[in-house]
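Asker: I am attaching a structure below and will ask some questions about it afterwards.
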Amino acid sequence: MKIKDAKKPSFPWFGMDIGGTLVKLSYFEPIDITAEEEQEEVESLKSIRKYLTSNVAYGSTGIRDVHLELKDLTLFGRRGNLHFIRFPTQDLPTFIQMGRDKNFSTLQTVLCATGGGAYKFEKDFRTIGNLHLHKLDELDCLVKGLLYIDSVSFNGQAECYYFANASEPERCQKMPFNLDDPYPLLVVNIGSGVSILAVHSKDNYKRVTGTSLGGGTFLGLCSLLTGCESFEEALEMASKGDSTQADKLVRDIYGGDYERFGLPGWAVASSFGNMIYKEKRESVSKEDLARATLVTITNNIGSVARMCAVNEKINRVVFVGNFLRVNTLSMKLLAYALDYWSKGQLKALFLEHEGYFGAVGALLGLPNFS
């Protein structure tokens, strides 16, 4: 995908996606700076570049996902590396204060942002950091960022992948998928909630539907049920649990399969259905509850996605969003569910930069405001 470079914005180049739970930041680090440019570069710009590229953690909660860095790409006619940084939305005031401390506002830079937080925190950027946000539509940014990242390739690796043999856990393996001809595509964006888009071309897409039961629901319920303190802790607990201790299965009701309607005995008939029994509540572990929560949320997303794919007549479904970060368990569940219930007609696809497409899409909007 070619990005116009007629109008080059002044450095630094950022794109922000301020979500309900996480802030995602894409930062372009130029590597083709001339001696003349370096001489003229103001101290505050050097300070920001050095701070962002020489650290992998910022404060107690900010993290640069080093493994996702895109090296030596060309953007707006400049060569550089693209960095990906995330931190909790509740820590955004600290980020704004850091920008103020590093004299960010003196650089006359353009700050493009998307996500609900671009509206919610606009006043804070202005009053605390003396910064003006240019707000961009989050679904536009999601689609543009996704198509751009897939087009530049992941340092020679495939950006897109799927799970082969999804129905056989011992043979299931991650495999690259060629997305050179991406249309049509159903994009399922799983953040705090879920949005589902039907993409027919780079300019022709629509939001089909969504659900409030997303990553925020998983972490919220897990925190209530298990006392976990973080997404990573919730996933760790889920990986050790058995959801069938909490869920009521078809076989618990029918004694086996419900053959007339093609329902296998292992299918979930009622999520958390076993928790109506006192003895079951007393024997279930926190790990079981975490696993059941993950399975409940993931199965619901998969079910809604499958219905949308059938209605829109699209057979490739790409799942993105930070709910899938370090969450191979859910990815394999989604891959299996789509393959099984569609009788092999639907393919679940995933992307390495799962949660950063909105931030990249915002970055791509820079020339429009320079």
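Counting begins at 1 with the first residue displayed.
Glycine residues also receive a Cβ, built from the backbone N, Cα and C atoms like all the rest.
Substituted residues are absent from this model; it holds the original ones throughout.
Checked Swiss-Prot, it gives:
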MUTAGEN   G19 to V  Loss of catalytic activity
MUTAGEN   E138 to A  Loss of catalytic activity
MUTAGEN   E138 to V  Prevents acetyl-CoA production
ACT_SITE  E138  active site, proton acceptor
BINDING   S192, S195, R207  acetyl-CoA binding site
MUTAGEN   S195 to V  Retains 30% of wild-type activity. Refractory to inhibition by acetyl-CoA. Exhibits a 10-fold increase in the Km for pantothenate
MUTAGEN   R207 to W  Increases affinity for ATP and decreases affinity for acetyl-CoA. Increases acetyl-CoA production
MUTAGEN   R207 to A  Loss of catalytic activity
MUTAGEN   A267 to F  Loss of catalytic activity but can bind ATP normally
MUTAGEN   A269 to F  Loss of catalytic activity but can bind ATP normally
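So that I understand the layout, could you describe where these features sit and how close they are to other parts?
Answerer: Secondary structure from DSSP puts G19 (mutagenesis position) in coil. Shown in sequence order, T89, G115, G116, G117, G191, S192, N322, G358 are the residues of the chain, 6+ apart in sequence, with a C-beta less than 8 angstroms from the C-beta of G19 (mutagenesis position).
Under the DSSP three-state reduction, E138 (mutagenesis position) is assigned to helix.
Around E138 (mutagenesis position), the same-chain residues at least 6 positions away in sequence with a Cβ under 8 Å from its Cβ are D17, T114, G115, G116, G358.
When Cβ atoms from all protein chains are considered, those within 10 Å of S192 (acetyl-CoA binding site) total 21, not counting its own.
Listed in sequence order, L139, V188, N189, R207, G210 are the same-chain residues at least 6 apart in sequence whose CB falls under 8 Å from the CB of S195 (mutagenesis position).
Within 10 Å of the C-beta atom of R207 (mutagenesis position) sit 12 other C-beta atoms, taking all shown protein chains into account.
DSSP assigns R207 (mutagenesis position) to a strand.
In the three-state DSSP assignment, the secondary structure recorded for A267 (mutagenesis position) is coil. Spatially close to A267 (mutagenesis position) yet at least six residues away along the chain are L249, V250, judged by Cβ distances under 8 angstroms.
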Asker: Using the Cβ centroid of S192, S195, R207 as the reference point for the acetyl-CoA site, which residues of the same chain not in that list have Cβ within 8 Å?
Answerer: E138, L139, N189, G191, G193, V194, I196, G210, G214
Asker: Note down the number of other Cβ atoms within 10 Å of the Cβ of A269 (mutagenesis position), including every protein chain shown.
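Answerer: Excluding its own Cβ, A269 (mutagenesis position) sees 16 Cβ atoms within 10 Å.
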